[in-house]
Amino acid sequence: MLRNTPFGATPTYKLLLGFGLCSLGGAMLYAYFKTRNDEEEADSGGQRPASGIRGQTEEQKPQKEVCLKIVVDNEHVPLIMGRGGSNIKLIEEKTLAKIRLRDKDSGHKFCDISGVPDAVKAARALLIKEIERAPVVKVELQVPQRLASKINGRGGELLQEIRSSSLAKLNIDLNGRNGKAKITIIGNQKQVNIARKMLDDQIEEDEELVRSMEEVEQRREPRRSPTNSIASSMYSSQTSLSSHTQPRDKLMASKGEGKPMEVYVSAVASPTKFWVQLIGPQSKKLDSMVQEMTSYYSSAENRAKHVLTAPYVGQIVAAVFKFDEKWYRAEIVDIMPNQYNPKEQVIDLYFVDYGDSEYISPADICELRTDFLTLRFQAVECFLANVKSTIQTEPITWPKSSIAKFEELTEVAHWRKLIARVVTYKERPRATTAVSAAAKEGTPLPGVELFDPADNSELNIADLMITQGFALPLDDSYPVRSRSSTPSSNSDSTIEELCVSNPVTPLTPHSPMSMSIDVDSITQAENEHLAQQLQHLQHKLNGNDIKNINPAKLTATDLENGNNNNASTTNGASAH
């Protein structure tokens, strides 16, 4: 349009037209290439730009740092640090975590690990690995064999407890010398220290027990004279209604210990009918109780509070023993007329903690103070295994000479320590006058081998009886062993471990591994018998609850009523 005008012929017009055409061409080229690039990116995967954007977003949002605090023993700090801190530096370089140690207490330090979670986790794993490569320590201890047997017994419960608590390896060698066993502890220093501490506690407990037993042996006096022991044991009835129940605390503690038991022979009727006390903490408790009973019942005023006016068979009472003038717990087995004075009565008593019996006048018997029932009865009836009487026609009747020899060898009631091991059992004769559940059930009697630990050897008492002509072997196959025969320390039987669940013949030998006991039935029988005593005493207290009675706060009226009703009250001691 401007081309035909005078302006169209000017150079300015031509310049403007050239710039315009170039600009239009450039714009068209840009639009073309832009469209082509978009189409190519769409064909080759148009999601790539979005991925790139997400990656940039994640990189812009770093992980949050965390700090983990662990506690390490001072003895492990050198392992973590390394020479000049080289270990920590190496771990920090590998994991990009930061590690700092600071004091916690005298024996430990805090180890703070900071960084991103993955780095902290990796650093912790490397630190634990360094701690676990602590040098292995081996320690050997010499302990008494009885303690080693205790640790290794009861299915190894105590041994497993030490292993699990310390994470150390423990091995026990019972075949040591001079009555010692060797315990080997293997682990790092911390594990060994923990195991050693737990073993030291057991050693201290065992030494305390030995000291207590030595004190008992020094303080105990002979309970009866040898000249009187035969008559008393042979001619008193000794058919206790409750003596079949072993002391439950000792039974539960030693069940399955797998070792011979230390015992005192406390009373003897014959080699096939005698009583033992298990040596242990209860021995000292028994002596303390006898001392307290003697002190209490020696007072005429106290005896007046516990007058026995209506005795009954099966009642647990307090009675004075004429030989030593001490007071003991006893059970009334029978009440009968005095053969020298039919108008008077005589009471046949079984001393539940010792096993012997006496005929005693009711005047020398009192009702038992209730708190004296707390300790379990200590006498355990046994028979000597593998022997029989020299009287062929009456194998259960023993000559007085044989009984006297057996009393001499066992030092009955003179508190000589013997070793007993259960090797068999037989059914107990059922008592026709029994009122306790245990007697009605006819619990089995343990047959034991007795050993005298003298002159660094253990003499088998049954063998001595046979070789000296005071007994015969139970059968021809019985081997008379050396006089220094030693009971196996690996035996799994104890005096308490009797099997009452399976039918048996009257005399059934069993391997030590098969000996066990129905604890619940025996415990229930003894509890029922004690409950009967408490029920009787509660009735005497006019229906008052024994548990709620404070003897120190009884009024004069209460005491007067108690005496009128023969109540069994306590003076200055709590009833249980």
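Every residue, even glycine, has its Cβ placed from backbone N, Cα and C.
What Swiss-Prot lists as domain 'KH 1' is 65-127, and the listing cites sequence analysis.
Feature annotation from Swiss-Prot assigns domain 'KH 2' to 136-199. Confidence annotation: the domain 'KH 2' (136-199) carries a mean pLDDT of 83 in the model.
In the domain 'Tudor' (310-375), the DSSP tally of helix, strand and coil residues is 7 helix, 36 strand, 23 coil. Among the features that Swiss-Prot reports, domain 'Tudor' is placed at 310-375, with the record citing sequence analysis.
Neighbour count (other Cβ atoms within 10 Å of the Cβ, all protein chains): 15 for D287 (mutagenesis position). In Swiss-Prot, the entry for mutagenesis D287 to A states: No effect on binding to piwi. The structure shown retains the original residue.
Among the sequence features in Swiss-Prot, the mutagenesis site F323 to A is noted as follows: Decreased binding to piwi.
Record note (Swiss-Prot) on the mutagenesis of Y328 to A: Unable to rescue fertility and transposon activation defects in mutants. Abolishes binding to piwi; when associated with R-348.
Sequence-distant contacts (6 or more apart, same chain, Cβ under 8 Å) of Y328 (mutagenesis position) comprise V290, M293, A318, A319, V320, F321, F351, D353, Y354. As a published mutagenesis entry, Y328 to A appears in Swiss-Prot alongside the note: Significant decrease in binding to unmethylated piwi.
Record note (Swiss-Prot), mutagenesis D348 to R: Decreased binding to piwi and unable to rescue fertility and transposon activation defects in mutants. Abolishes binding to piwi; when associated with A-328. The unchanged residue is displayed.
Within 10 Å of the C-beta atom of Y354 (mutagenesis position) sit 24 other C-beta atoms, taking all shown protein chains into account. Recorded in Swiss-Prot as a mutagenesis result, Y354 to A carries the remark: Decreased binding to unmethylated piwi.
One mutagenesis experiment named in Swiss-Prot is D356 to A, and its note says Decreased binding to unmethylated piwi.
Here the residue is the original one, but Swiss-Prot notes a mutagenesis experiment at this spot, E358 to A: Decreased binding to piwi. Counting Cβ atoms from all protein chains shown, E358 (mutagenesis position) has 21 others lying within 10 Å of its own Cβ.
Cβ-based neighbour count (10 Å, all protein chains) for Y359 (mutagenesis position) stands at 16. One entry in Swiss-Prot concerns the mutagenesis experiment Y359 to R. Its note says: Decreased binding to piwi.
Under mutagenesis, Swiss-Prot gives Y359 to A with this note: Decreased binding to unmethylated piwi.
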Check your understanding: About how far apart, in whole Å, are the alpha carbons (Cα) of D348 (mutagenesis position) and E358 (mutagenesis position)?
Key -> 6
Exercise for review: Write out how many residues of the domain 'KH 1' (65-127) are helix, how many strand and how many coil, based on DSSP.
Suggested key: 32 helix, 22 strand, 9 coil
Review point. Counting each residue once, how many in the domain 'KH 2' (136-199) are helix, strand and coil under DSSP?
Key: 32 helix, 21 strand, 11 coil
Practice item. Whole-number Å only: compute the distance from the Cα of F323 (mutagenesis position) to the Cα of D356 (mutagenesis position). Key: 12
